[in-house]
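For reference, the structure discussed in these notes is given below.
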Amino acid sequence: MSMAVETFGFFMATVGLLMLGVTLPNSYWRVSTVHGNVITTNTIFENLWFSCATDSLGVYNCWEFPSMLALSGYIQACRALMITAILLGFLGLLLGIAGLRCTNIGGLELSRKAKLAATAGALHILAGICGMVAISWYAFNITRDFFDPLYPGTKYELGPALYLGWSASLISILGGLCLCSACCCGSDEDPAASARRPYQAPVSVMPVATSDQEGDSSFGKYGRNAYV
């Protein structure tokens with residue numbers, strides 16, 4: 001049962017990592033509909049790297065942000081958190097492949113495989129937390145500006161990439177928790193643990209010779225012809 005949970009957790013963590021990788025370059029982190037000028041610009045959508053605008057004919061133009069230092073602090077932090085989440089998830093994926101019990105890489109014992117699987121699970125949990133913090137922080141700034149009546153700039157709404165990122169972070173955390181469960185039961189099911197115990201020779205108690213046995217042995221020593 002634990003092997004099935006471990007394999008399922010690895011599958012969930014892999015899916016979460018792939019979804020995080022799709023979320024990062026997605027263009028629809030925030031979307032805004034501009035009602036004032038429907039001839040030239042209809043919709044503006046942005047992500048962490050660039051901004052795009054579509055006109056009424058369906059033609060869109062994209063441009064990257066001009067300077068990283070000129071960006072808001074939360075956008076720079078979200079970039080760093082998302083990249084960190086993907087790197088942690090990728091490292092956890094490599095350790096998870098080596099730590100699964102259904103794989104045979106390097107001839108590792110089950111106890112060591114359990115430790116590798118638990119480490120991979122912890123990395124996936126950290127990756128999910130980093131992604132969750134980045135996306136929630138970005139969404140908080142969108143909603144704060146949207147409900148601020150004194151905000152002079154363009155107001156945006158939550159884009160579909162944020163919902164994808166929230167789902168990816170949650171899946172990564174759940175997959176990491178399933179992988180961490182292997183650390184608890186991996187050592188108990190290790191058949192090689194008993195083989196590593198030191199050898200103990202069996203203790204046998206020698207019987208003490210009685211007087212009758214001594215008499216028989218002395219009689220047998222002289223033989224029958226000695227008394228004839």
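Cβ from N, Cα, C; glycine included.
Original residues only.
These features come from Swiss-Prot:
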MUTAGEN   GLU46 to Lys  No effect on charge selectivity for paracellular ion transport
MUTAGEN   ASP55 to Asn  Decreases ion conductance and cation selectivity. Strongly reduces Na(+)-selective paracellular transport; when associated with Q-64. Does not affect the integration into tight junction strands
MUTAGEN   ASP55 to Arg  Reverses the charge selectivity for paracellular ion transport, favoring Cl(-) transport
MUTAGEN   TRP63 to Lys  Does not affect assembly into homopolymeric strands, ion conductance, charge selectivity or pore size
MUTAGEN   GLU64 to Gln  Decreases ion conductance and cation selectivity. Strongly reduces Na(+)-selective paracellular transport; when associated with N-55. Does not affect the integration into tight junction strands
MUTAGEN   GLU64 to Lys  Impairs the charge selectivity for paracellular ion transport, favoring Cl(-) transport
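Shown are the mutagenesis positions GLU46, ASP55, GLU64; the one with the most C-beta atoms within 10 angstroms of its own C-beta is GLU46. Rounded to a whole number, the distance between the Cα atoms of TRP63 (mutagenesis position) and ASP55 (mutagenesis position) is 15 Å. For TRP63 (mutagenesis position), other Cβ atoms within 10 Å of its Cβ number 9. TRP63 (mutagenesis position) sits 10 Å from GLU46 (mutagenesis position), taking the CA atoms of both as reference points. Classification of TRP63 (mutagenesis position) by DSSP places it within a strand.
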